[in-house]
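Worksheet: the structure to be examined is printed underneath.
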Amino acid sequence: MFFMNFKYHWFIYFLITIFVLMMNSNNIFIQWMLMEFGTIISISLINIKSTNKTPSLIYYSVSVISSIFLFFMIIVYLSSISFTKTDTFNFMVQMMFFLKIGTFPFHFWMIYSYEMMNWKQIFLMSTLIKFIPIYMMVSMTKINSWTLYFLITNSLYISFYANKFYTLKKLLACSTIFNSFYFIFILELNKNMFIAMIILYSFNYFLLISFLNKFNIQNFNFMFYNKYQMYTFLTLMFNYSMYPIFLSFVIKWNLIFMMVSVKAYNWILFLLMISSMLMIWNYIIILKRVFLKMNFYKNNFIDDKDNKYMYHSYFALTLLSFNISFFITLNFL
């Protein structure tokens with residue numbers, strides 16, 4: 001058990017190191033090699049402590065297909081052929097990256113895999129394993145109007161598509177696919193803001209996943225032990241959904257500010273706001289069920305004075321105060 005934990009944590013450190021090296025390299029071929037090393041480590045991480053090997057096989061198959069095409073495209077790219085300067089070649093390369101990160105229309109494999117993964121695997125798939133190909137895609141290709149059309153279509157489609165699922169894992173899979181637009185577009189506009197976003201996003205996502213993993217929450221039929229545990233879940237969900245007054249909303253707010261300053265992005269901003277409201281509505285549906293269950297089962301809650309879950313109230317209050325304080329500091333002072 002100790003060896004498994006040691007190997008698991010070292011693989012994560014290797015993956016972080018690969019991502020840092022990629023951000024400090026301008027050579028496309030070196031970035032591709034680092035991405036492939038990251039893929040090997042990612043498959044190992046998905047397999048560790050997992051009895052179900054299907055998600056790793058799916059991810060391996062998708063990675064092999066995209067990597068083979070990317071390898072030949074990189075060779076053509078480095079040969080300086082005039083075809084590589086065209087929008088067609090640019091879009092073909094981007095489609096291979098979209099396949100790897102599971103965006104529309106290649107989203108089915110990711111949503112299907114999330115249902116079979118545990119929470120630790122979902123955290124890795126939604127953060128480190130996703131950031132590496134996104135960074136290389138923005139480094140290698142040009143984010144033009146066709147890319148923006150495709151990304152905004154992905155956001156609108158996923159925000160509607162997520163409404164049909166009744167499992168928490170599939171909803172988080174759709175949420176991860178939806179957030180791909182933010183990662184790609186922010187990286188294109190401002191690299192420093194992208195780094196700040198992935199750190200904040202990973203931290204918030206880690207808190208949410210740790211909570212779900214600790215209490216073994218798998219679907220919408222969960223029941224909380226007390227109201228403080230429920231308040232913690234509500235705070236984590238609002239924070240993850242980038243809801244106003246929470247620190248995570250600052251990233252979305254800054255992106256909106258940058259898009260408003262460029263009039264060419266106004267139509268994208270309008271569609272993004274619509275898709276964002278639809279996605280937040282999907283989160284609110286979860287919270288509505290939590291409130292309904294709270295009212296129905298409130299008599300079954302454990303006595304607050306005698307239970308060991310009292311610390312959740314302090315955690316929720318601290319997290320909420322921290323978010324509001326930083327939100328006010330960064331935007332009004």
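Placed from the backbone N, Cα and C atoms, the Cβ positions cover glycine too.
Substituted residues are absent from this model; it holds the original ones throughout.
Here's what Swiss-Prot has on this protein:
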VARIANT   Phe14 to Leu  In strain: ssp. adansonii, ssp. capensis, ssp. carnica, ssp. iberica, ssp. intermissa, ssp. lamarckii, ssp. macedonica, ssp. meda, ssp. monticola, ssp. sahariensis, ssp. scutellata and ssp. sicula
VARIANT   Val62 to Met  In haplotype 9
VARIANT   Thr84 to Ile  In haplotypes 3, 5, 6, 7 and 10
VARIANT   Val138 to Ile  In haplotype 4, MELLI1 and MELLI2
VARIANT   Lys142 to Ser  In strain: ssp. lamarckii
VARIANT   Ile158 to Thr  In strain: MELLI1
VARIANT   Phe203 to Leu  In strain: ssp. carnica
VARIANT   Val262 to Asp  In haplotype 6
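Separating the Cα atoms of Lys142 (variant position) and Phe203 (variant position) is a whole-number distance of 29 Å.
Here the variant positions are Val62, Val138, Ile158, Val262; the one with the fewest Cβ atoms within 10 Å of its Cβ is Val262.
For Phe14 (variant position), the number of other Cβ atoms no farther than 10 Å from its own Cβ, over all displayed protein chains, is 16. Considering only the variant positions Phe14, Val62, Val138, Ile158, Phe203, Val262 (variant position) has Val138 as its nearest partner by CA-CA distance. Nearest by CA distance to Phe203 (variant position), out of the variant positions Phe14, Val62, Val138, Ile158, is Phe14. Cα spacing between Val62 (variant position) and Ile158 (variant position): 20 Å, rounded to the nearest whole number.
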